[in-house]
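Peer 1: The structure's right below; bear with me while I get my questions together.
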Amino acid sequence: MGKKSSKLKQDTIDRLTTDTYFTEKEIRQWHKGFLKDCPNGLLTEQGFIKIYKQFFPQGDPSKFASLVFRVFDENNDGSIEFEEFIRALSVTSKGNLDEKLQWAFRLYDVDNDGYITREEMYNIVDAIYQMVGQQPQSEDENTPQKRVDKIFDQMDKNHDGKLTLEEFREGSKADPRIVQALSLGGG
């Protein structure tokens with residue numbers, strides 16, 4: 001991606017209109033806003049956390065924002081270029097349920113081994129609880145560990161202590177509240 005330019009090239013726009021759910025006009029608008037917030041064309045992890053803090057002032061979104069940042073940063077170079085940003089935004093804001101669940105699975109599967117372990121699930125659920133601050137939950141979900149236990153009871157069909165993409169997808173579709181919780185962090 002080399003040197004960052006403030007002008008969006010037509011081939012980049014064409015690629016993004018093909019690869020995302022955004023129109024050329026929307027892409028140009030998002031690019032303008034992106035450059036306003038990130039004049040050098042790169043969004044750092046600290047900048048990303050700062051954005052989340054604006055939306056979740058009552059909690060601490062730092063941990064969750066860092067985890068989401070990792071999924072946005074497709075090439076793992078420590079910053080988010082506009083193309084990475086718009087592709088992730090397309091899925092999280094306009095994608096269909098399967099695309100959103102695939103994206104969420106990548107978020108939860110921190111080590112990218114194709115499974116979500118209890119520890120990985122706990123990591124995300126704990127980050128979400130920190131982000132939203134204290135909100136009343138039912139007795140069986142009032143701690144991150146209880147929430148993880150409940151999710152695994154529902155989703156881990158073969159009881160091997162880890163979730164495959166298929167188990168995650170089916171379990172999420174069977175429980176609309178899980179999908180609602182996912183959209184909390186998905187954008």
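Glycine residues also receive a Cβ, built from the backbone N, Cα and C atoms like all the rest.
Below, the features straight out of Swiss-Prot:
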{"type": "DOMAIN", "residues": "24-59", "note": "domain 'EF-hand 1'"}
{"type": "BINDING", "residues": "Asp73, Asn75, Asp77, Ser79, Glu84", "note": "Ca(2+) 1 binding site"}
{"type": "MUTAGEN", "residues": "Lys94 to Arg", "note": "Gain of interaction with ric8a which is as effective as interaction of Frq2 with ric8a"}
{"type": "DOMAIN", "residues": "96-131", "note": "domain 'EF-hand 3'"}
{"type": "BINDING", "residues": "Asp109, Asp111, Asp113, Tyr115, Glu120", "note": "Ca(2+) 2 binding site"}
{"type": "MUTAGEN", "residues": "Ser138 to Thr", "note": "Gain of interaction with ric8a which is as effective as interaction of Frq2 with ric8a"}
{"type": "MUTAGEN", "residues": "Gly161 to Asp", "note": "Gain of interaction with ric8a which is less effective than interaction of Frq2 with ric8a"}
{"type": "VARIANT", "residues": "Ile178 to Met", "note": "In RNA edited version"}
Peer 1: When you average the Cβ positions of Asp73, Asn75, Asp77, Ser79, Glu84 for the Ca(2+) 1 site, which other residues in that chain have a Cβ within 8 Å of that mean position?
Peer 2: Phe72, Glu74, Asn76, Gly78, Ile80, Glu81
Peer 1: To the nearest whole angstrom, what is the C-alpha distance linking Lys94 (mutagenesis position) and Glu84 (Ca(2+) 1 binding site)?
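Peer 2: The separation of the Cα atoms works out to 15 Å.
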Peer 1: Over the domain 'EF-hand 3' (96-131), what is the model's average pLDDT?
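Peer 2: It averages 93.
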Peer 1: Helix, strand or coil at Asp77 (Ca(2+) 1 binding site), per DSSP?
Peer 2: coil
Peer 1: Out of Ser79, Ser138, which of the recorded positions is least crowded by other Cβ atoms within 10 Å?
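Peer 2: Candidates: the recorded positions Ser79, Ser138. Fewest Cβ atoms within 10 Å: Ser138.
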Peer 1: Suppose the Ca(2+) 2 site is Asp109, Asp111, Asp113, Tyr115, Glu120. Which further residues of the same chain have a Cβ inside 8 angstroms of that site's Cβ centroid?
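Peer 2: Neighbours within 8 Å of the Cβ centroid, excluding Asp109, Asp111, Asp113, Tyr115, Glu120: Tyr108, Val110, Asn112, Gly114, Ile116, Thr117, Lys162.
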Peer 1: Can you tell me the CA-to-CA distance separating Asp73 (Ca(2+) 1 binding site) and Tyr115 (Ca(2+) 2 binding site), as a whole number of Å?
Peer 2: 20
Peer 1: What whole-number Å value do you get for the CA-CA distance of Ser138 (mutagenesis position) and Glu120 (Ca(2+) 2 binding site)?
Peer 2: 22
Peer 1: From the binding-site residues Asn75, Ser79, Glu84, pick the residue whose C-alpha lies nearest to the C-alpha of Tyr115 (Ca(2+) 2 binding site).
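Peer 2: That would be Asn75, nearest by Cα distance.
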Peer 1: About how far apart, in whole Å, are the alpha carbons (Cα) of Gly161 (mutagenesis position) and Asp111 (Ca(2+) 2 binding site)?
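Peer 2: Rounded to a whole number, the Cα-Cα distance is 16 Å.
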Peer 1: Find the shortest Cα-Cα separation between Asp113 (Ca(2+) 2 binding site) and the binding-site residues Asn75, Asp77, Glu84, and name the residue that gives it.
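Peer 2: If we rank Asn75, Asp77, Glu84 by Cα distance to Asp113 (Ca(2+) 2 binding site), first place goes to Asn75.
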Peer 1: Cα-Cα, whole number of Å: Glu120 (Ca(2+) 2 binding site) versus Asn75 (Ca(2+) 1 binding site)?
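Peer 2: The Cα atom of Glu120 (Ca(2+) 2 binding site) is 21 Å away from the Cα atom of Asn75 (Ca(2+) 1 binding site).
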Peer 1: Find the one among the binding-site residues Asn75, Asp77, Glu84 whose C-alpha lies closest to that of Asp109 (Ca(2+) 2 binding site).
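Peer 2: Considering only the listed binding-site residues, the nearest one is Asn75.
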